[in-house]
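Asks: Got a structure for you, questions after.
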Amino acid sequence: MFYHISLEHEILLHPRYFGPNLLNTVKQKLFTEVEGTCTGKYGFVIAVTTIDNIGAGVIQPGRGFVLYPVKYKAIVFRPFKGEVVDAVVTQVNKVGLFTEIGPMSCFISRHSIPSEMEFDPNSNPPCYKTMDEDIVIQQDDEIRLKIVGTRVDKNDIFAIGSLMDDYLGLVS
């Protein structure tokens, strides 16, 4: 799910950036350091929307670097168990499907794929399909899945998904 939340970050700036464009440099460095990153607590930082406050810089003794505390608002993506999301299939093999939900990767075990869908290793590309070939899921297809579990690391979030519910599967 997407959230718009207030966050804080500290920017460490080299003395060569001191000058008339100091604040623009701090803003630019904030965008490059936080956008696209993942924190276990808040999820993936998609975009910085506003910068609320750039605090007074604190000079680091013996180094000359300055540390600026920055308060900002950002849009973050944090998946939860039970959430239904759309994903893109990146890999299909006999153990299941590997998908991407934006910046997050998700695995769907073959035991969480409906029993009427069988893996066909002889097709090119490999796919899961029904007996009448009415539904075929292969690489680069868009599917709708339910998140049944997440694993949160320090810098990444990984999910386990399922297609065993109503209205889940291939999005046409």
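Yeah, the Cβs are placed from backbone N, Cα and C, and that goes for glycine too.
The following feature annotations were taken from Swiss-Prot:
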- H14 to E: Strongly reduces RNA-binding (MUTAGEN)
- E33 to K: Strongly reduces RNA-binding (MUTAGEN)
- K41 to E: Strongly reduces RNA-binding (MUTAGEN)
- T90 to A: Reduces RNA-binding (MUTAGEN)
- N93 to A: Reduces RNA-binding (MUTAGEN)
- K94 to E: Reduces RNA-binding (MUTAGEN)
Asks: Whole-number answer please: how many Å between the C-alpha atoms of T90 (mutagenesis position) and K41 (mutagenesis position)?
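Replies: Counting only the Cα atoms, the answer is 26 Å.
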Asks: Rounded to a whole number, how many Å is the Cα of H14 (mutagenesis position) away from the Cα of K41 (mutagenesis position)?
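Replies: Just about 29 Å between their Cα atoms.
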Asks: Rounded to an integer, what is the Cα-Cα distance in Å between N93 (mutagenesis position) and K41 (mutagenesis position)?
Replies: 32
Asks: Expressed to the nearest Å, what is the distance separating E33 (mutagenesis position) and K41 (mutagenesis position) at their Cα atoms?
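Replies: Rounded to the nearest whole number, the Cα-Cα distance is 17 Å.
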